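K.L.:
Look at Swiss-Prot and you will find His83, His182 tagged as heme b b562 binding site. Taken from Swiss-Prot, the feature heme b b566 binding site covers His97, His196, and the record attributes it to similarity to another entry. What Swiss-Prot lists as ubiquinone binding site is His201. Among the natural variants in Swiss-Prot, Val189 to Ile has the note: In strain: Isolate Egran655. The residue drawn here is the original one. According to Swiss-Prot, the natural variant Ala193 to Val carries the following note: In strain: Isolate Egran655. In Swiss-Prot, a natural variant is listed as Val334 to Leu, annotated with the note In strain: Isolate Egran655.
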Amino acid sequence: MTNIRKTHPLLKIVNHSFIDLPTPSNISSWWNFGSLLGICLILQIATGLFLAMHYTSDTTTAFSSVTHICRDVNYGWLIRYLHANGASMFFICLFIHVGRGMYYGSYMSIETWNMGIILLFTVMATAFMGYVLPWGQMSFWGATVITNLLSAIPYIGTTLVEWIWGGFSVDKATLTRFFAFHFILPFIVVALAMVHLLFLHETGSNNPSGLNSDADKIPFHPYYTVKDILGVFLLILFLASLVLFAPDLLGDPDNYTPANPLNTPPHIKPEWYFLFAYAILRSIPNKLGGVLALILSILVLALLPHLHTSKQQSLMFRPLSQTLYWILVADLLVLTWIGGQPVEYPFIVIGQLASILYFTIILIFMPMAGMIEDNILKMA
């Protein structure tokens with residue numbers, strides 16, 4: 001008798017995606033982060049749902065409702081901090097996942113890669129709107145500053161900003177619509193993630209060597225289910241440590257002050273996972289130029305398949321490109337640090353240099369390194 005998982009219309013899809021999926025036998029732990037992102041998304045939707053049961057999206061009660069969740073709701077503090085720090089874990093996994101794709105040349109599966117970029121933008125939009133909801137000082141001013149960037153769009157900018165705000169400033173209408181969008185977007189992320197997986201399973205997973213692995217595949221279950229579960233346990237351990245020992249480590253103290261339109265915080269900054277893009281935005285004195293640089297800092301990823309010059313897909317056997325890759329990682333860490341610093345000397349100059357280096361490595365140095373390495377191989 002044929003197993004039900006191979007015949008049932010629904011179970012058949014699950015079987016082909018997570019059980020009998022032919023997987024390269026040599027993929028390392030860097031391939032764990034896709035499943036960890038799935039776990040993070042489930043956690044965020046679950047905790048977010050329970051938070052939404054007690055949250056009120058009104059400017060007069062939003063801050064108080066978050067305080068009420070932490071003080072009066074059973075384990076409300078745990079749900080709130082799991083949700084806030086879960087977002088940080090989500091972005092750590094996202095950055096590693098994208099970084100792994102860049103290192104091992106996974107971007108050569110263009111549909112999967114482009115779907116991933118759309119997912120990245122959607123998750124970033126979701127996180128930004130979620131940060132506005134507690135209605136603290138940084139929520140309010142962050143929303144004001146970031147939405148106001150759209151006014152840099154020629155001709156329609158100001159009208160567009162007022163349309164998004166639902167008035168002439170960030171107010172009740174803005175908070176209500178941000179809550180509505182923050183609630184719906186994670187479900188859109190789930191749908192996009194399914195399309196992302198659909199495209200991935202058309203071509204199959206890449207592997208560290210960057211070579212075709214059709215001749216050497218193993219079933220996903222039990223080999224990689226067990227491997228993924230280890231990753232999940234480590235993720236939960238790290239998240240639990242953060243939530244139970246240092247829940248406010250990654251937050252901003254200003255957000256414990258209720259939003260006040262009459263009092264601007266000395267230094268407005270977004271959550272830590274947006275600081276690299278914020279630093280790139282601030283490094284350009286022109287408003288429109290800054291907005292374009294901000295968008296391009298993520299959109300530049302879409303150019304990677306077209307900038308690939310090497311005959312090898314992965315960086316595994318390419319020391320020159322490896323060096324550039326790790327300089328890029330260090331550069332992103334510098335940008336993250338700069339994004340959290342005040343706009344003054346020497347931080348302005350460091351930010352500008354780091355921003356130039358970021359785009360130069362991706363657009364010029366990496367393609368050049370690929371060609372140089374190919375020529376060295378020809379000479380050998």
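Positions of Cβ are set from backbone N, Cα and C atoms, glycine also.
For all the noted positions, this structure keeps the original residue and models no substitution.
How buried are the listed features, and what sits near them?
P.N.:
Counted within 10 Å of its Cβ, the other Cβ atoms near His83 (heme b b562 binding site) come to 21, all protein chains included.
Other Cβ atoms within 10 Å of the Cβ of His97 (heme b b566 binding site) number 20 in total over all chains.
Long-range Cβ proximity for His201 (ubiquinone binding site), meaning a same-chain Cβ under 8 A and a gap of 6 or more residues, is found for His16, Ser17, Leu21.
Sequence-distant neighbours of Val189 (variant position) (same chain, 6+ apart, CB under 8 A from its CB) are Leu41, Leu119, Thr122, Val123, Thr126.
Sequence-distant neighbours of Ala193 (variant position): residues of the same chain at least 6 apart with a C-beta under 8 Å from its C-beta are Leu37, Gly38, Leu41, Leu119.
DSSP assigns Val334 (variant position) to a helical segment in the three-state reduction. The Cβ neighbour count for Val334 (variant position), using a 10 Å radius over every protein chain in view, is 19.
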K.L.:
Whole-number answer please: how many Å between the C-alpha atoms of His182 (heme b b562 binding site) and His196 (heme b b566 binding site)?
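P.N.:
If we compare the Cα positions of His182 (heme b b562 binding site) and His196 (heme b b566 binding site), the gap is 21 Å.
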K.L.:
Given the binding-site residues His83, His97, His196, which one's Cα is the least distant from that of Val334 (variant position)?
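P.N.:
Looking at Cα distances from Val334 (variant position), the smallest one goes to His97.
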K.L.:
Rounded to an integer, what is the Cα-Cα distance in Å between His196 (heme b b566 binding site) and His83 (heme b b562 binding site)?
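P.N.:
Between the Cα atoms of His196 (heme b b566 binding site) and His83 (heme b b562 binding site), the distance comes to 24 Å.
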K.L.:
Cα-Cα, whole number of Å: His83 (heme b b562 binding site) versus His97 (heme b b566 binding site)?
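P.N.:
Their Cα atoms are separated by 20 Å.
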K.L.:
Where does His83 (heme b b562 binding site) sit in DSSP terms: helix, strand, or coil?
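P.N.:
Reduced to three states, the DSSP call for His83 (heme b b562 binding site) is helix.
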K.L.:
With every protein chain in view, what's the tally of Cβ atoms within 10 Å of the Cβ of His196 (heme b b566 binding site), excluding that atom itself?
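P.N.:
A count of 21.
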